[in-house]
Amino acid sequence: MEASPNDRLHFGKMGFGCKHYKRRCQIRAPCCNEVFDCRHCHNESTSTLRNIYDRHDLVRQDVKQVICSVCDTEQPAAQVCSNCGVNMGEYFCSICIFYDDDTEKQQFHCDDCGICRVGGRENFFHCKKCGSCYAVGLRNNHRCVENSMRHHCPICYEYLFDSLKDTNVMKCGHTMHVECYNEMIKRDKFCCPICSRSVIDMSKTWQRLDEEIEATAMPSDYRDKKVWILCNDCNDTTEVHFHIIGQKCGHCRSYNTRAIAPPVLPQ
């Protein structure tokens, strides 16, 4: 008994692919005319070439030809194989030339980002100033930084915009990978590597520093010494009494401060 057209479409689902995606086709990279399982496989391969001038990334939209993994037929990019009739990807984006059999990821294409995302369209919104899709919980609930996602992670330096790893938006609006953020916190680093703002609530730490300073008298030579500081949390500049333990911002009460030269007053 012959398989129905619908059964044929789903033949081999989740049975092919690479470590990045389950799909029933390979792509021919137009930049080097080589065949790879996916764009990431291409980029990983070319990034290790001996000659640095040969290293390059594949532009996803440039892919024109794919090879069906079921029947090995090379053909123009499309969802259904022109020869054997299988879906080469249960999810297919004709803009990104993106195939994926694992639809539990809830893939969707964002026109503003220009690429496909995962997690379900209803769970995300596109922030035009930050230049990327964010979880709906961040709508009107994050500090906008222009094109904040179109940068490299400040810890591992992987480009964030199209990274496969989860990304964290910090209180300051800057972004980094979730795993890099967690590792940073684990190592007792609580400031953004880019702007130095505190990334978590530090009020209890500031309270402990208040108590330490109150219990630690400075030598008489330093009791009246004052310094100018810049607060990394509120960007205010103030003149405060110097203390070896730390200088407290007179505006927001943070100890995340640094000494600066006195301001030059206009003549």
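Cβ coordinates are placed from backbone N, Cα and C, and glycine is handled just like the others.
Residues as originally present; substitutions not included.
Under the heading Zn(2+) 1 binding site, Swiss-Prot lists C18, H20, C38, C41, citing sequence analysis as support. For C18 (Zn(2+) 1 binding site), the same-chain residues 6+ apart in sequence whose C-beta sits under 8 angstroms from its C-beta are D37, C38, H40, C41.
In the three-state DSSP scheme, H42 (Zn(2+) 2 binding site) falls into the helix class. Feature annotation from Swiss-Prot assigns Zn(2+) 2 binding site to C31, C32, H42, H56; the stated evidence is sequence analysis.
Contacts of C81 (Zn(2+) 3 binding site) defined by a Cβ separation under 8 A and a same-chain sequence distance of 6+ are given as R24, C25, C68, V70, C71, T73, Q75, M88, in order along the sequence. The Zn(2+) 3 binding site annotation in Swiss-Prot covers C68, C71, C81, C84, and the record cites sequence analysis as its basis.
Around the Cβ of C144 (Zn(2+) 6 binding site), 12 further Cβ atoms fall within 10 Å across all displayed protein chains. Per Swiss-Prot, Zn(2+) 6 binding site is recorded for C127, C130, H142, C144, and the stated evidence type is sequence analysis.
For the mutagenesis of C172 to A, Swiss-Prot gives this note: Loss of activity; when associated with A-174 and A-177. The structure shown keeps the original residue. Under DSSP, C172 (mutagenesis position) is assigned to coil, being neither helix nor strand in the three-state scheme.
According to Swiss-Prot, the mutagenesis experiment H174 to A carries this note: Loss of activity; when associated with A-172 and A-177. Less than 8 angstroms from the CB of H174 (mutagenesis position) sit V145, S148, P154, C192, I194, C195, each of them six or more residues away in the same chain.
Quoted from Swiss-Prot, the note attached to the mutagenesis of H177 to A states: Loss of activity; when associated with A-172 and A-174. In the three-state DSSP reading, H177 (mutagenesis position) counts as strand. Within 10 Å of the C-beta atom of H177 (mutagenesis position) sit 20 other C-beta atoms, taking all shown protein chains into account.
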Near-site residues: Zn(2+) 3, ref C68, C71, C81, C84, CB cutoff 8 A to centroid: R24, S69, V70, D72, T73, S82, N83, G85, V86, M88
Least surrounded among the binding-site residues, given as C71, C130, when other CB atoms within 10 Å are counted: C71
Cβ neighbours within the same chain of H20 (Zn(2+) 1 binding site) - under 8 Å, at least six residues apart: D37, C38, H40, C41, L164
Env. residues of Zn(2+) 2 site, Cβ within 8 Å of mean position of C31, C32, H42, H56 Cβ: A29, P30, E34, N43, T46, D57, L58
Densest Cβ neighbourhood among H42, H142 (binding-site residues), 10 Å radius: H42
Residue pair H56 (Zn(2+) 2 binding site), H177 (mutagenesis position) - Cα distance, angstrom, rounded: 23
